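Single-structure report; data block below.
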Amino acid sequence: MMRKLKTLPPTLRDKNRYIAFEIISDGDFTKDEVKELIWKSSLEVLGETGTAIVKPWLIKFDPNTKTGIVRCDREYVEYLRFALMLVSEFNGKRLIIRTLGVSGTIKRLKRKFLAKYGWK
């Protein structure tokens, strides 16, 4: 009989922060393109080691409003914001990624920063 692994207590879990962002561009983007954009910009600016430390992860993206949520490590929020800020072009489309805000929970992030874009 296999034993079930115990879950980590909250004191040992990774502390995450969630960043709300908006893509300002004439072109449209899919969730997969945004995921690739975040990874490529993070790798270019921070390198492989830095990206592994920051742990960027796209949680949700709405292609209609071009807004989304990305998760990262609590200690390295500014590194990811910096990496996203430097993006100016992707797949031949000019764009700007604007950070709307940072929060410790997705619920609070939606309520505070993404409510005006129709997120619930």
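A Cβ is built for glycine as well, from the same backbone N, Cα and C atoms used for every other residue.
Those substitutions? Not in this structure, it's all original residues.
Quantities reported herein were computed from a predicted structural model and do not represent experimental measurements.
Looking at Swiss-Prot, you'll find the mutagenesis CYS72 to Ser noted as follows: Fully reconstitutes RNase P activity. Sequence-distant neighbours of CYS72 (mutagenesis position) (same chain, 6+ apart, CB under 8 A from its CB) are ASN16, ARG17, ILE19, VAL54, LYS55, PRO56, TRP57, LEU80.
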Seminar exercise, completed: Reduced DSSP state (H/G/I helix, E/B strand, rest coil) at CYS72 (mutagenesis position) is strand
